[in-house]
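Features as listed in Swiss-Prot:
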- Ser333: active site, nucleophile (ACT_SITE)
- Asp613: active site, proton acceptor (ACT_SITE)
- Asp25, Asp31, Asp81, Asp83: Ca(2+) 1 binding site (BINDING)
- Asp25, Asp81, Asp83, Asp89: Ca(2+) 2 binding site (BINDING)
- Lys24 to Asn: Impairs calcium-dependent binding to phospholipids; when associated with N-49 and N-52 (MUTAGEN)
- His44 to Asn: Significantly decreases calcium-dependent binding to phospholipids; when associated with N-82 (MUTAGEN)
- Arg49 to Asn: Impairs calcium-dependent binding to phospholipids; when associated with N-24 and N-52 (MUTAGEN)
- Lys52 to Asn: Impairs calcium-dependent binding to phospholipids; when associated with N-24 and N-49 (MUTAGEN)
- Lys78 to Asn: Significantly decreases calcium-dependent binding to phospholipids (MUTAGEN)
- His82 to Asn: Significantly decreases calcium-dependent binding to phospholipids; when associated with N-44 (MUTAGEN)
Amino acid sequence: MQAKVPETCLLTVRVLRASGLPSKDLVTSSDCYVTLNLPTASSHTLQTRTVKNSRNPVWNQNFHFRIHRQLKNVMELKVFDHDLVTRDDPVLSVLFDVGTLQIGTQRQSFSLGTQEKGCLEVEFRLQTLTDCEEQLISNGIVVARELSCLHVELKRTGDPKRSERKVQLVVAGACEGPQDASAGTGSFHFHYPACWEQELNVHLQDDPHEQLKVPLRTLPSSQLVRLVFPTSQEPLMRLELKKEEGPKELAVRLGCGPCPEEQAFLSKRKQVVAAALKKALQLDQDLHEDEIPVIAVMATGGGIRAMTSLYGQLAGLQELGLLDCISYITGASGSTWALANLYEDPEWSQKDLAGPTEVLKTQVTKSKLGALAPSQLWRYRQELAERARLGHPTCFTNLWALINEALLHDKPHEHKLSDQREALSRGQNPLPIYCALNSKEQGLSTFDFGEWCEFSPYEVGFPKYGAFISSELFGSEFFMGRLVKQLPESRICFLEGIWSNLFAASLQDSLYWSSEPSQFWDRWAQDQANLDKEQVPHLKIAEPPTMAGRIAELFTDLLTKRPLAHATHNFTRGLHFHKDYFQNSHFSAWKASKLDRLPNQLTPTEPHLCLLDVGYLINTSCPPLLQPTRDVDLILSLDYNLYGAFQQLQLLSRFCQEQGIPFPSISPSPEEQRQPQECHLFCDPAQPEAPAVLHFPLVNDSFQDYSAPGVPRTSEEKAAGEVNLSSSDSPYHYTKVTYSQEDVDKLLRLTHYNICNNQDRLREAMHQAVQRRRKRKQFRPE
């Protein structure tokens with residue numbers, strides 16, 4: 001939706017009085033004041049005066065806000081007891097939905113909500129502003145408002161020595177934050193909400209009382225305005241100000257369906273899929289376009305184990321002629337490494353996978369000591385310093401990304417996510433989608449707050465908010481839906497670092513205690529020896545000694561903090577919420593957080609994203625396939641968990657049930673739980689809109705006795721069928737970064753075999769997907 005909406009109002013809030021407030025002081029009554037915060041109208045927290053020594057304070061103060069009624073305007077009112085010695089004590093906190101107000105005046109009484117009988121009385125007055133219209137762009141969940149840009153040029157006047165004094169320029173609520181400069185030098189710009197009552201504040205850092213305040217609404221648009229500063233003494237500099245309208249077009253796509261590029265890809269891919277299905281299923285006739293099912297591969301995480309297994313399974317699908325039947329491949333954590341490697345070749349699925357598999361073997365079996373060689377560490381440092389210079393936030397995940405690249409490759413790869421578009425240009429390969437989880441850096445676990453973020457060669461975005469950007473712009477700075485600073489696209493290794501930073505926790509601690517590579521790997525191994533099963537690790541990790549190891553010291557100036565999560569510029573920053581966002585079906589399908597009813601605390605209010613490996617919540621890459629607009633019929637679930645063949649799939653099913661997302665119930669029998677088979681089909685005839693799931697857990701069943709489907713093992717071949725997948729000393733534990741040649745060969749053969757040995761079930765499931773499409777076609781109205 002994009003329109004001029006004449007629903008701007010003036011909200012006057014009169015804080016009247018409070019009564020019966022409890023005393024927070026030992027001897028006297030409280031000294032109370034009230035704060036008001038309305039982020040959709042102002043970046044400031046406003047405050048009443050303090051009324052001393054009273055349980056029944058009277059303020060009778062007015063505050064004014066310019067609001068738009070199409071937004072979700074939630075005001076936070078807080079009462080505090082002022083204290084000269086300690087932190088001010090909170091007395092009352094309340095959230096008030098301004099959208100419940102009608103035009104006119106209304107009084108509200110907010111109780112303490114405890115056994116106390118005290119309350120806060122506030123009067124709200126809402127008036128329509130008929131001469132003020134604002135253009136809003138919305139998808140029904142988030143809203144982009146009008147943007148203004150202020151250009152500031154500082155020019156020196158007078159004595160050059162005096163111009164060495166430092167000044168600070170601030171536009172509260174602007175994207176850029178405070179800007180520091182020497183008096184009379186520098187050029188700056190500020191992006192800020194056009195509808196707010198903003199001002200430019202200039203002050204001397206050694207004399208904060210010497211200020212210049214310029215109300216920005218009074219500045220004429222696109223005209224140069226000259227001022228001098230300071231005004232109370234001989235001027236140090238001249239300011240040249242120019243206010244302009246910000247970009248009208250958004251760089252963030254607000255929409256809940258596939259982007260035009262994905263739709264164009266699917267149109268091409270359908271032809272490949274239709275031909276492959278006709279051949280694989282031996283159909284007599286060509287499939288009509290509305291009979292072609294959407295079939296997807298969903299791969300979980302699991303480090304080197306997941307990467308290796310996915311190679312084996314894709315080779316199996318290719319051998320059966322079924323790989324061209326796939327429209328999407330989704331990956332998480334370790335399986336993203338396989339996809340990132342394969343998609344460097346635009347024709348990978350049309351070629352024999354033996355070549356890429358040999359490269360994989362070389363990397364998986366090589367020594368990893370070189371990843372922390374002095375020359376490598378210096379290279380990491382140089383690249384991190386260059387990224388910081390360009391404007392990328394620094395965090396430990398960036399260092400992990402470079403180390404991980406060295407573990408998986410012999411030299412740096414210049415490949416970027418957007419480069420993978422070439423592999424989709426003719427629909428010749430499935431569309432890859434990589435998954436991550438967005439969380440909060442402080443105070444909340446991923447179970448309290450976790451949002452699915454998807455990465456494709458076309459876009460990166462949040463289905464929950466219907467907000468997406470072109471993949472080459474990920475990492476650049478955005479504000480209110482507009483691109484304000486474009487940074488060079490990161491190499492894909494930095495994205496792999498995000499998608500797989502589950503492994504960075506142990507690596508991070510090992511790094512901080514180690515002085516040389518051998519100590520690092522010894523500590524890494526020691527940390528893993530205590531794990532008897534794979535568990536979801538906690539984000540909080542122990543702090544190192546004051547004197548960190550020499551390896552860590554090389555990066556202390558770049559990584560002053562140790563956040564595990566990847567900090568990157570938030571492309572949803574500055575977007576506001578539509579008044580009915582919570583009822584939107586696309587938002588409600590993914591709301592799973594205690595914060596989802598609190599728009600002032602959701603992701604668009606944060607300057608940075610906090611992106612994590614999905615393994616911190618559920619080890620799955622399925623959510624992108626559950627978007628109703630993708631309309632997936634069949635999911636081939638490739639699960640690489642060593643403990644619990646159905647555990648992660650059951651967690652996903654439970655999540656979908658709670659969210660009302662169509663998905664079959666995952667209820668394996670006790671026998672299946674005890675002895676999982678190579679392949680399990682889950683479907684729900686009562687939910688025709690739910691995809692069928694053909695689940696391939698990582699198990700060693702008939703492979704023990706057969707070297708190939710229908711070919712029994714000889715006594716000499718029995719050892720080749722022994723694959724350790726269950727015990728705590730499995731060579732395939734997710735923390736293992738090096739495999740023996742024998743172990744990697746066994747895992748590749750096992751996963752390839754499990755696909756090929758179930759070719760009949762695969763073909764039958766695909767046949768049912770075709771039938772499902774045909775049934776829907778019959779019942780579709782003309």
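Cβ atoms here come from the backbone N, Cα and C positions, even for glycine.
Substitutions noted, but not modelled.
Features as recorded by Swiss-Prot, highlighted on the structure.
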| residue | record | contacts (Cβ under 8 Å, 6+ apart) |
| --- | --- | --- |
| Lys24 | mutagenesis position | Ser30, Asp81, Asp83, Asp89, Val91 |
| His44 | mutagenesis position | Ala172, Gly173 |
| Arg49 | mutagenesis position | Tyr33, Trp59, Gln61 |
| Lys52 | mutagenesis position | Asp31 |
| Lys78 | mutagenesis position | Val34, Thr35, Asn37, Pro90, Leu92, Ser93, Val94 |
| Ser333 | active site, nucleophile | Thr300, Gly301, Gly302, Gly303, Ala306, Trp499, Ser500, Leu502, Asp613, Val614, Gly615, Asn619 |
Least buried by Cβ count (within 10 Å) of the recorded positions Asp83, Asp613: Asp83
Binding-site residues listed as Asp31, Asp89, least Cβ neighbours within 10 Å: Asp89
Surrounding CB atoms that lie within 10 Å of the CB of Asp81 (Ca(2+) 1 binding site), all protein chains: 19
Neighbour tally for His82 (mutagenesis position), based on other Cβ positions within 10 Å of its Cβ: 15
Local backbone state of Asp81 (Ca(2+) 1 binding site), from DSSP in three classes: strand
